[in-house]
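Participant: Would you mind keeping the following structure in view while I ask a few things?
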Amino acid sequence: MKRDHHQFQGRLSNHGTSSSSSSISKDKMMMVKKEEDGGGNMDDELLAVLGYKVRSSEMAEVALKLEQLETMMSNVQEDGLSHLATDTVHYNPSELYSWLDNMLSELNPPPLPASSNGLDPVLPSPEICGFPASDYDLKVIPGNAIYQFPAIDSSSSSNNQNKRLKSCSSPDSMVTSTSTGTQIGGVIGTTVTTTTTTTTAAGESTRSVILVDSQENGVRLVHALMACAEAIQQNNLTLAEALVKQIGCLAVSQAGAMRKVATYFAEALARRIYRLSPPQNQIDHCLSDTLQMHFYETCPYLKFAHFTANQAILEAFEGKKRVHVIDFSMNQGLQWPALMQALALREGGPPTFRLTGIGPPAPDNSDHLHEVGCKLAQLAEAIHVEFEYRGFVANSLADLDASMLELRPSDTEAVAVNSVFELHKLLGRPGGIEKVLGVVKQIKPVIFTVVEQESNHNGPVFLDRFTESLHYYSTLFDSLEGVPNSQDKVMSEVYLGKQICNLVACEGPDRVERHETLSQWGNRFGSSGLAPAHLGSNAFKQASMLLSVFNSGQGYRVEESNGCLMLGWHTRPLITTSAWKLSTAAY
């Protein structure tokens, strides 16, 4: 539905505008009439979900009141607005009907003394967010206009009555802006303050106007995202399509993490509406591998995952002469140099270290796992660790069989199995996770380390998954805001954006981002014959020290839960490291 609410801008006028007002009124009436003839229900839905407390059937009366307000404001002298109450409801323009009534009543008070310093009327601007008024369809409504009162002497006040506030494009105007972040229900909103100072030819300041784009747009953006997801769940794609277009405009008005998160979720929603699934092929896997390296360099989440898992493995290998690690998430092998160095420094000398890496095939059919193994072999030679390596290419961990791993007797070789952000990808394949856990039982490891996202993105209801993922990734993006701008940071955001796109836009086996919480994984592991192995207090202390490198540790938080370690941002856990072993009944 078309709307005639526009961005507030300062305007000075003491001339009548009855003829133009009449023309505007007719246009408004015709526009409202057209809207009432068709699409009224859709307009009411859009108004409701975006927080506007007015019906399309009331727009004719709203248009008349707008005309009255415009006429009254254009006829009020410069001192005619000083009586406006500071607590009047026009601070909430979403309630259009009551807002207009209160504005009209405020503009018709007893006359004030001539000496009072007032301000000139504020009239709607014909454009918002760069869209012409004729195309304006529930676009973002900015915040309030707040006036500062400059010192004006009596000799200059009479001259000011005939002046209009100049636009910011004037060479005599100066614009400054600042922004601060605020958190709204787990999503970051932004308050943008713009100060415009207009000067005369002599350089004198005549008026200062501060336009404040408050948290209202951020709240409206979140409501639009949720409403769009709900419309998709109800298969109301017409409404969802209209809402996703609104989200784009609302996101532009934000800054920082809020804008980035909303943009990625808007893209994912659009892909789901128009059935444009993101690619799921070998090239995409290779790209994700590269993006994960940037994510590793940018923030502590992967470093925390590797460090805590390595600490658990190191303790489990204590006193063993031959050790074997089977890595379900080999990728670039970033986890293992630190473990190899720790083994090299072990009292009594390093053990013989065997590493089996499992990863997806490369798009060019190159043996990238072999290349990773060669680099690790060079490191092992430099630190005097006897090293053996073998790589396995598999499209899925569910294709793995224990007989492929060349297992040796447990009394001669201790085995550890490691998985970082891999097991959740099996949940979309029927029987996939059960098969892999069965292979783990056949391996009989002394320890099975698992790192997964601490969130439930695998429920049967799309709206619930969307809500949880919106909060989760908003927190993740917020934690990245303290990182200096760099290519690593940009690529890290793309890495997370790809996860959002898969989680929201895909279904069935194509949806691989099926994260679950620690309690859910605990139930799965318990039913497969695995028992928790508590991580030691030493791992907790050293993980806390690791975080001090990132943003001086501010914002990040490590906490222990049932023998597992969680890393979060402020009060929200984001990833969890857990360790498991075969239960007594499994032997």
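Numbers run from 1 along the shown chain.
Any Cβ shown, glycine's included, is placed from N, Cα and C.
No noted substitution is present; original residues retained.
Dumping what Swiss-Prot says about this protein:
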DOMAIN    212-581  domain 'GRAS'
MUTAGEN   Q341 to R  Causes a semidwarf phenotype by abolishing the interaction with GID2 leading to prevent its degradation
MUTAGEN   D478 to N  In rga-2; partially suppresses phenotypic defects of GA-mutant ga1-3
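Tell me about the surroundings of these features in the structure.
Facilitator: The average pLDDT for the domain 'GRAS' (212-581) in the predicted structure is 93.
Other C-beta atoms found within 10 angstroms of the C-beta of Q341 (mutagenesis position) number 16, with every protein chain shown included.
Under the DSSP three-state reduction, D478 (mutagenesis position) is assigned to helix.
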Participant: To the nearest whole angstrom, state the Cα distance for the pair D478 (mutagenesis position) and Q341 (mutagenesis position).
Facilitator: 34
Participant: Please work out the number of neighbouring Cβ atoms within 10 Å of the Cβ of D478 (mutagenesis position), leaving out its own Cβ.
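Facilitator: Here the count is 23.
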Participant: Give the three-state DSSP assignment (helix, strand or coil) for Q341 (mutagenesis position).
Facilitator: helix
